[in-house]
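**Student:** This structure is in structure tokens; I'll ask about it shortly.
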Amino acid sequence: MNISGTLNTLRLLYNPSLCKPSLVVPTFNDLPIPIHDSIKAVVLDKDNCIAFPHDDKIWPDYLQHWETLRSKYSNKALLIVSNTAGSNSDKDYSQAKLLEDKTGIPVLRHSTKKPGCHNEILDYFYRNKTITNPKEVAVVGDRLFTDILMANLMGSYGVWIRDGVKVSANPLSKFEKKLYNFLGF
């Protein structure tokens, strides 16, 4: 269970705009590159964003766009943040290591699941001298209640991958889409 996600989602009761993305695109292939003129670093979710859920490689249809992203942003400016690979539930970080081998991009080792790991993300980019301000970070993900909420908590640019690799049957994901439409963002 993602306690961080559950507790942070309660913030939406008094501030629903925390789940409002800066940009909405159907799939990773629709992500503009560069993402925005001010963006110097990019956080990427893994499952159903750049990879099929629970897979460790870039979705084949996205490979060309992936390489375009990698040519625009350096390895220090790209960071995969997943609630599976690199999280405290990833024993010996074996999933993180495998994902790094397959993608060539660092995977954040984090003690708190999204959206609660936002300080660890910012620390990573500050330590690598990639950014000077959270506004220079784009968070790209398929979940409003984790990825986009985290982007807004960070004061960063949130890109919602609405449909992902496959349209999710997850009830929470379906609820997020209904809420997004209801709120009229």
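Each position is counted from 1, following the chain as shown.
Cβ atoms are placed via backbone N, Cα and C, with glycine included.
At each noted site, the model still has the original residue.
Heads up, here are the entries from Swiss-Prot:
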MUTAGEN   Asp45 to Asn  Abolishes phosphatase activity and impairs cardiolipin biosynthesis
MUTAGEN   Asp47 to Asn  Abolishes phosphatase activity and impairs cardiolipin biosynthesis
**Student:** Can you tell me how many other Cβ atoms are located within 10 Å of the Cβ belonging to Asp45 (mutagenesis position)?
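**Tutor:** Other Cβ atoms found within 10 Å: 25.
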**Student:** Around Asp47 (mutagenesis position), which residues of its chain at least 6 apart sit with Cβ under 8 Å of its Cβ?
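**Tutor:** Sequence-distant Cβ neighbours: Pro53, His54, Ser82, Asn83, Thr84, Asp142.
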